[in-house]
Amino acid sequence: MATAIPQRQLFVAGEWRAPALGRRLPVVNPATESPIGEIPAGTAEDVDAAVAAAREALKRNRGRDWARAPGAVRAKYLRAIAAKIIERKSELARLETLDCGKPLDEAAWDMDDVAGCFEYFADLAESLDKRQNAPVSLPMENFKCYLRKEPIGVVGLITPWNYPLLMATWKVAPALAAGCTAVLKPSELASVTCLELADVCKEVGLPSGVLNIVTGLGSEAGAPLSSHPGVDKVAFTGSYETGKKIMASAAPMVKPVSLELGGKSPIVVFDDVDVEKAVEWTLFGCFWTNGQICSATSRLILHKKIAKEFQERMVAWAKNIKVSDPLEEGCRLGPVVSEGQYEKIKQFVSTAKSQGATILTGGVRPKHLEKGFYIEPTIITDVDTSMQIWREEVFGPVLCVKEFSTEEEAIELANDTHYGLAGAVLSGDRERCQRLTEEIDAGIIWVNCSQPCFCQAPWGGNKRSGFGRELGEGGIDNYLSVKQVTEYASDEPWGWYKSPSKL
């Protein structure tokens, strides 16, 4: 029996609130193309209310209720949220799959990661108190100095549709751990589980206004949030083009932003690999999450000596991937998120073919699936570096292949991109792997694997992939401001000015 999509409202000041204009957006199951529910369509007026609620929560009781509360207080709520996520894991995973098309096994894995992320930042919230008032050594003995780390304030969090609840958690958990209050705007293409997060927060008694959730279109809710004068920082994950707009809207107020944008990441495979292992990692690196990963290693840079064998094995493996309704047991590739994304990916493949590339396999709808936004896992060869398929992010299950002969050529091809989120190198030569980790210009490098991600390690990229790092111990610092406190600690007068004569 299909799980019903709960009919939620916006979540503002700890309560469900109908959108000001009373509008709602359809939720479409990408596996069936059928509407399965609705989400509220928030607009600027709703964003105003959410920001006001966040500001009130930040300042309530002079900050003692949240922003200046002991880290252990905030940690208690984060751990309670984590426990509820695990309690509702099956329900949430199913909702995620219905909403965005992710295979159910992957969605369940995501829910474990969501809970783990809240637990991790709960620990950092507690340890933050121990890091306060850290002394600074000074060259003058008559001064003492220490540092405080304080919440940056009200933060606007704008998140994508490929990992709806997990990507939201990457921002919500550290922001709340730091003592910030937040307004979350998830993607209109996949907001269902983020609204369920609101229900979880209500259930655990999170103080009103600490987390507010406004769903709606990017132009109607996301844009007003990123430009809002009451928001002290914006953190965004999404496309390069939208990231530019967010930077521009924040610039007049000199508002800090952190951006995790697109990628066109390389995976370099040398001729000394175990071919079967390397083929699986190569396909996993591009086809995991239906190919909709910002860090997808979608440019295969393959040594010429093994190119023929490797490509033959990739095609065989790709044809063996189960493409099905993502609720089916064993599904390993579901539909892409929307009709718009489906048409965009088909156009990428068509353009590559028209420019002279060869479609080794895939690029079309599976014959056994008449409905849904499905595309077979696709491998494209005979690619030139000037082609669109090499240069632009597809965000779908499409892998392009380029061959190389020397290590220097491989490095040049790997760095031949405006992006710099991630990269992978597969080789049995550890020294070679080390060289490439240093040479590839990216924020994340995987060695003999692709796509592992742990909340304990920082995540973020270079170049047009954005700036700032999420996760890891530094993840909480994204939402903290450093305050220097310096004290004159001598009984002697400063003595810079001559004291006036006493009458």
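Each Cβ is built from the backbone N, Cα and C atoms, and glycine gets one as well.
These numbers come from a predicted model, not from an experiment.
Residues or ranges marked as betaine aldehyde binding site in Swiss-Prot (evidence: a curator's inference): 161-170, E260, 292-295, C453. Taking the Cβ of E260 (betaine aldehyde binding site) as reference, residues of its chain lying under 8 Å away and at least six apart in sequence are, in sequence order, F236, T237, C294, L421, W459, G460, G461, S465, G466, G468, E470.
The secondary structure of N162 (mutagenesis position), as reduced to three states from DSSP, is coil rather than helix or strand. Close to N162 (mutagenesis position) in the fold, though at least 6 residues off in sequence, lie C100, A190, T289, Q292, I293, C294, V337, F395, each with a CB less than 8 Å from its CB. In Swiss-Prot, a mutagenesis experiment is listed as N162 to A, annotated with the note Slightly reduced affinity for NAD, 4-fold enhanced affinity for betaine aldehyde (Bet-ald), but 3-fold reduction in gamma-4-aminobutyraldehyde (GAB-ald) affinity and reduced catalytic efficiency (2-fold for Bet-ald and 8-fold for GAB-ald).
A sphere of 10 angstroms centred on the C-beta of W170 (mutagenesis position) encloses 26 other C-beta atoms. Under DSSP, W170 (mutagenesis position) is assigned to a helix (H, G or I) in the three-state scheme. Record note (Swiss-Prot), mutagenesis W170 to A: Slightly reduced affinity for NAD, 4-fold enhanced affinity for betaine aldehyde (Bet-ald), but 2-fold reduction in gamma-4-aminobutyraldehyde (GAB-ald) affinity and reduced catalytic efficiency (2.5-fold for Bet-ald and 6-fold for GAB-ald). The unchanged residue is displayed.
One mutagenesis experiment named in Swiss-Prot is W170 to F, and its note says Slightly reduced affinity for NAD, 5-fold enhanced affinity for betaine aldehyde (Bet-ald), but 3-fold reduction in gamma-4-aminobutyraldehyde (GAB-ald) affinity and 1.5-fold increase in catalytic efficiency towards gamma-aminobutyraldehyde (GAB-ald).
The NAD(+) binding site annotation in Swiss-Prot covers G238, S239, Y240, E241, T242, G243. For Y240 (NAD(+) binding site), the number of other Cβ atoms no farther than 10 Å from its own Cβ, over all displayed protein chains, is 18.
DSSP assigns E260 (betaine aldehyde binding site) to a strand. If you look up Swiss-Prot, you'll see E260 (among others) marked as active site, on the strength of similarity to another entry.
Under DSSP, C294 (4-aminobutanal binding site) is assigned to coil, being neither helix nor strand in the three-state scheme. Look at Swiss-Prot and you will find E260, L261, C294, W459 tagged as 4-aminobutanal binding site.
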Query = How many other Cβ atoms sit within 10 Å of the Cβ of T169 (betaine aldehyde binding site)?
reply = 29
Query = Which ones, of the recorded positions L165, W170, L261, have a Cα no more than 10 Å from the Cα of E241 (NAD(+) binding site)?
reply = L261
Task = Tell me whether T242 (NAD(+) binding site) sits in a helix, a strand or coil according to DSSP.
result = helix
Note = Mapped onto three states, the DSSP assignment of W459 (4-aminobutanal binding site) reads strand
Task = Could you round the CA separation between Y163 (betaine aldehyde binding site) and T242 (NAD(+) binding site) to a whole angstrom and send it over?
result = 18
Inquiry  = Using the Cβ center of E260, L261, C294, W459 as the 4-aminobutanal site position, which other residues in that chain lie within 8 Å, going by their Cβ?
reply    = T237, L259, G262, G263, S295, L421, G460, G461, S465, G466, E470
From W161, L165, T169, W170, L261, the recorded positions whose CA lies within 10 Å of that of G238 (NAD(+) binding site) = W161, L261
